[in-house]
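Worksheet for the structure shown next.
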Amino acid sequence: MKGGKRVQTARPNRINGEIRAQEVRLTGLEGEQLGIVSLREALEKAEEAGVDLVEISPNAEPPVCRIMDYGKFLYEKSKSSKEQKKKQKVIQVKEIKFRPGTDEGDYQVKLRSLIRFLEEGDKAKITLRFRGREMAHQQIGMEVLNRVKDDLQELAVVESFPTKIEGRQMIMVLAPKKKQ
């Protein structure tokens, strides 16, 4: 639908004519304090500078207003929030499955994967699954988990270590050590 009415989105800050207070505490373009002035005087100063008068904290007594370019202010705000989102890392739990009879070659490949996960800052979940008669040899499973724990002790801390078997599997969770 072309040419329709555009819905005005609510701004987080009131600007220029939207400010309702009679007197405001005014801050200049460079952040300098200009004192408490009337709203009309503040609007005139903003117009002289060719920018907007923006209400920063409406709940203060009197409300704090700043002379600034509102478009630039919104751009800087969104840019900084995007930067913050980039810096946040979602910690994932990566799972590697072992068996009591996992051979040396397979063990080394899985160990390299675990090292990569921990270096990337992710947690690692080691699942040791027993099948058939392997259930009778649970100590072999514990030896495998202890070996993994010992091999990764410089990189990781054990978050949970199995004390008993759950169903047909044992689960150990490793978290990466904090970097100094």
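Every residue gets a Cβ built from N, Cα and C, even glycine.
Every residue here is the original one, so none of the noted swaps is modelled.
One mutagenesis experiment catalogued in Swiss-Prot, Tyr107 to Phe or Leu, is accompanied by this note: Reduced ribosome binding. Looking at Swiss-Prot, you'll find the mutagenesis Lys110 to Arg or Leu noted as follows: Reduced ribosome binding.
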- prompt: Sorted by position, what residues of the same chain at least six away from Lys110 (mutagenesis position) have a C-beta under 8 A from it?
  reply: Ile96, Phe98, Thr102
Message: Taking 10 A as the limit, how many CB atoms besides its own sit near the CB of Tyr107 (mutagenesis position)?
response: 15
